[in-house]
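Features reported for this protein in Swiss-Prot:
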ACT_SITE  Asp126  active site, proton acceptor
BINDING   Ile10, Gly11, Glu12, Gly13, Thr14, Tyr15, Gly16, Thr17, Val18, Lys33  ATP binding site
DOMAIN    4-286  domain 'Protein kinase'
MUTAGEN   Tyr15 to Phe  Loss of tyrosine phosphorylations by CABLES1 and ABL1; decreased activity
Amino acid sequence: MQKYEKLEKIGEGTYGTVFKAKNRETHEIVALKRVRLDDDDEGVPSSALREICLLKELKHKNIVRLHDVLHSDKKLTLVFEFCDQDLKKYFDSCNGDLDPEIVKSFLFQLLKGLGFCHSRNVLHRDLKPQNLLINRNGELKLADFGLARAFGIPVRCYSAEVVTLWYRPPDVLFGAKLYSTSIDMWSAGCIFAELANAGRPLFPGNDVDDQLKRIFRLLGTPTEEQWPAMTKLPDYKPYPMYPATTSLVNVVPKLNATGRDLLQNLLKCNPVQRISAEEALQHPYFSDFCPP
């Protein structure tokens, strides 16, 4: 650890404590993520180490770069590039108003990062505004990519804060264990709606049951025809047959018609029907968008 000088604690992440630090040789500012390991554990699971070392190969401008992995018997510290703030803090500072072009730019960058990782068979599985980081140039970067695979999908933060269910798709809420890239696309849809509403979450459920009710009240409870595999999921239980909201106009009033169409394609209850990151980037919503 002598290579890095800790400057300040930034916060408690899902997996441990995060510090702002400086590389003593290059003076580069980095984020140190100290991963907490269970006391009764034999140190770092080799599977976790393998996964994490793969993440060093994910090099893309919309992915937070993992510079280094420091590993001692009981400690694992991940050294990431430093970003000024996350999307949640950004929402707090924009006072309920977000320029439609910024919404489009952030979603485009989110999809670019997702498409890159998905093409390499890496899923995020725990996307939310807190792990979308934004730097001073308005560049959005996905953080904590692949950590859910290395350490397991978090059920609660180690700081006892409950991990949010707000961005989890219905198939996962019904106990699906086989994930595909579609898990991240649902989360991207929830984040898109939150961007369009300048930080108001789309489905702020209190627990799994409340979460599913909120989703079905908006999108309609899926029938067996619409989603044949639903009733086979481990935690499936029937819900009232809520009708779908006819239009998303009232849900995301500031989003134009093509934006609403893209949102509907992301928020499909049946994971098979969800649009992919590559398909989403080709959607007409982006036809007039010039990437910086």
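Keep in mind that glycine also has a Cβ here, set from the backbone N, Cα and C atoms.
Feature map: Swiss-Prot annotations on the structure.
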residue	record	DSSP (3 states)
Ile10	ATP binding site	strand
Tyr15	mutagenesis position	coil
Asp126	active site, proton acceptor	coil
Check your understanding: Given that the record lists Ile10, Gly11, Glu12, Gly13, Thr14, Tyr15, Gly16, Thr17, Val18, Lys33 as binding ATP, what is the largest C-alpha to C-alpha distance among them, in Å?
Key -> 14
Practice item. Out of Glu12, Asp126, give me whichever of these recorded positions has the highest number of other Cβ atoms within 10 Å. Key: Asp126
Point to revise | Residues satisfying Cβ distance under 8 Å from Val18 (ATP binding site), sequence separation of at least 6 | key: Lys9, Ile10, Gly11, Glu12, Ala31, Leu32, Lys33, Arg34
Review point. What is the separation, in Å, between the Cα atoms of Gly16 (ATP binding site) and Asp126 (active site, proton acceptor)?
Key: 15
Study note, to complete from the structure: Whole-number Å distance separating the Cα atoms of the residue listed as 'active site, proton acceptor' and Tyr15 (mutagenesis position) is 12
Check your understanding: So how many other Cβ atoms are close to Ile10 (ATP binding site), meaning within 10 Å of its Cβ?
Key -> 17
**Study point:** Output field, ATP shell: CB within 8 Å of site CB centroid, site Ile10, Gly11, Glu12, Gly13, Thr14, Tyr15, Gly16, Thr17, Val18, Lys33 dropped
**Key:** Arg34
Revision key, fill the gap. Looking only at the domain 'Protein kinase' (4-286), mean pLDDT returns 89
**Study point:** Packing count at Tyr15 (mutagenesis position) (other Cβ atoms within 10 Å of its Cβ)
**Key:** 22
